[in-house]
Structure formats: C-alpha cells, structure tokens
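As recorded in Swiss-Prot, the features of this protein are as follows:
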BINDING   Ser162, Tyr167, Arg238, Val239, Tyr240, Thr241, Thr263  3',3'-c-di-GMP binding site
BINDING   Ser162, Tyr167, Arg238, Thr263  2',3'-cGAMP binding site
BINDING   Tyr167, Arg238, Thr263  2',3'-cUAMP binding site
MUTAGEN   His358 to Ser  Restores STING1 ability to induce a strong inflammatory response, resulting in type-I interferon activation and virus inhibition
Amino acid sequence: MSHSSLHPSIPWPRGHKAKVAAFVLLIVCLAALWKLGEPSDHLLQWLVLHLASLHLRLLFKRVCCLAEELCHIHPRYQGNYSRAVRACLGCPIRYGAVLLLSCYFYVSLPNTVDLPLTWMLAHLGLSEALNILLGLQSLTPAEISTICEQRNFNVAHGLAWSYYIGYLQLILPGLRARIHTYNQLHSNTLQGVGSHRLYILFPLDCGVLDDLSAADPNIRFLHELPRQSADRAGIKGRVYTNSVYELLEKGKPVGTCVLEYATPLQTLFAMSQDGRAGFSQEDRLEQAKLFCRTLEDILADAPESQKNCRLIVYQEPTEESDFSLSQEILKHLRQEEREEVTMGTAGTFVAPGSSTLHQEPELLISGMDQPLPLRTDIF
C-alpha cells in the first residue's frame, strides 16, 4: 500500500525505487558493453575519467558556493571557517581519494584520446560555470520534496509538532475526566464508543470554518466541555476549551461527539493566500497531506494520546458531489462501533438454559458480524 490509512490521497514516505532503477540501469549498460566487445582496460579508463570529471565538476560548483558562504561566515557559521568549508565541500577524504585514484589511472593507462590534463580541466570548469550561470542543473521539484521530507524541512513537519506539543499533548491526557464531569452536569449526553475521544477534522483543501454549522447544518453545537487551564509560556492560567456537537440525520439526533478542526490548517490556507509566503495551492495541498501523515506518526508513538483522539481526513466535495460532513463523521463513529463489536467476538457466547431464568441477566456476545438480540426465545 503506497498511502496512509487515514486517506488514500496521503502518500507514504518515498522509498528506494530510484536506487533499484539505477542498479537495473547498471546491469543493462554492463551487458551492452560486454556484447559490444569493448576492451576492459579501455572501458576502465573511460569510466574512471568520467567519474573523475563528474566529481571535479561538482567540486567546482561547491567552490563557487563557498564563495557565497564566506560572505556570511559570522551570522551563519559564527566565524568558523572550517564549518563553512565542510558545509560546502562535504567530506574532503572522499574527494581526495577520487582525485588520487583518477590521477593514477590517467597516468598508468594509455591516453587514447590524446588530450592533455590541463585542457580537460579547463573544459570541465567552463562547462560547470555555464551550468551555474544558466541554471541547467537545478533540482527538480521531486528532488526538492524528497530532501525536505528526509530532513524534516517541511512547513508541515513544524506545524504538526507544534500542534501536538502545544495543544494535543496538553488536553488529551485529561480529556476523559473532563467528559466525565460534563456527563454528570448534562445527564450523560456523551455516550457510546466515541464519547471519550476528540474528533479532529482534516479537510485537505484547508477550508476551515469558524462555525461547523455553516459547513453542515446537520452539525449542531450543544455545549462546551469544562475548561482546562495551564500556565504556558509566561501566560498564567491559559484556558483550553473544546466543544460538544450533536449530529443530525433526517432531522433527528443520532450522535454526539467532541469535535473541532485542526487549527494549523488555517495557517496553511492563509499562507497560500498571502503572496509574501510564496506558497501555491499545490504547495498547500502537499503540506496538508504531509501534516496529516506527520501527526499520524507522532500519535502512533504516543498511545495515551492516540486512543483519546481520532483524525477524520476528507477531500472537500466538488459541486456535483453529494458529500455531507455530518455523514462523514457518522461513518467514522459507526465504524468504531463495528470495530468494538468485532473485538467483542473474541468473547464466549453464553446461552441461558431453562433453569436460569430466575438469575440476573447475562451479556450475550455473538460470534457473528452483527450483534445478536438479547431475547433467547427466538433461538
């Protein structure tokens, strides 16, 4: 499966298919050269010279980058020149080894092309200078995305961690106690499988409304949970609150839950609307998906938080679709109910005999897909 369990459009991290393709390309090229009957010494010389030229071109490029970094040596590297050199040139041992090996083969093997070393170096420098000036070797969007994902440079990564540490990690541990207090005050309004969880809505288009009833009139605000306060970043008694909503179906209440949007999606939407952020709608969609995936990974490593919340990820509907947000939420609630019933099938089925009618009623747990009725006269 190449996507997250939250939603089919959320991708998993990239794998190693590029290396697999490179290995296949290596085998194909070696087979082609072997079939052409290329002499091994001639093949080795050209291969070494080509590898050396690639590394030399890369070295020229990084030296040009070093010229820029030296202008920022104090604010970026605290005046440490060796850090600046390592940041631009990478490992000097690797370059030294490649250059020494290349010089050895250049001297020891016959020079069939009859070109002096100085001429070759000058042409390499010329070609790399043109590449830099014309921008011919810029990274593709896929390469940039891969680097950002691997090194956690994405906007989504910071937003997900900020959302978890600054909000979810604070409210989720005490959520059940607050729901219990709420039920005591409101005649057990929150009941059922989803009564002890926070349901977080993730519209992938980042369309977050301040009023859920405006998104769907079948979602009706009921009450606020008891508030939670904490001293946070110099703010004494900072208040955190959550809202209880009632879900309607055909005009009748069919469920209640603690519900809200993921607020960082508002930040992504605002960035895409502000030209100063340089954030396109495509960037917004990509970062929204990565935000969901990153938060899913964070919660997977925090079981106490994970069991107290559920993420509801969905695509905003088109004009032709009959999408209903309330039905999407109800689908998740009912799915959890079915999962609870399925988990209960591991229990033992107890069938009361004729002599047990005077005893206290016992819970009947079915081994079927649907729960059995509690009446026994129909068996």
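Quick reminder: no glycine exception, Cβ is built from N, Cα and C everywhere.
At each noted site, the model still has the original residue.
Other residues of the chain with a Cβ within 8 Å of the Cβ centroid of Tyr167, Arg238, Thr263, the 2',3'-cUAMP site, are Gly166, Leu170, Ile171, Tyr240. Secondary structure at Tyr167 (3',3'-c-di-GMP binding site), as computed by DSSP, is helix. Residue environment of Tyr240 (3',3'-c-di-GMP binding site) contains 15 other Cβ atoms, counted within 10 Å of its Cβ in all protein chains. Secondary structure at Thr263 (3',3'-c-di-GMP binding site), as computed by DSSP, is coil. Applying an 8 A CB threshold to same-chain residues 6+ apart, the list for Tyr167 (3',3'-c-di-GMP binding site) reads Tyr240, Thr263.
Thr241 (3',3'-c-di-GMP binding site) falls outside any helix or strand according to DSSP and counts as coil. Taking a C-beta cut-off of under 8 Å and a sequence gap of six or more, Val239 (3',3'-c-di-GMP binding site) has these contacts in its own chain: Arg227, Gln228, Ser229.
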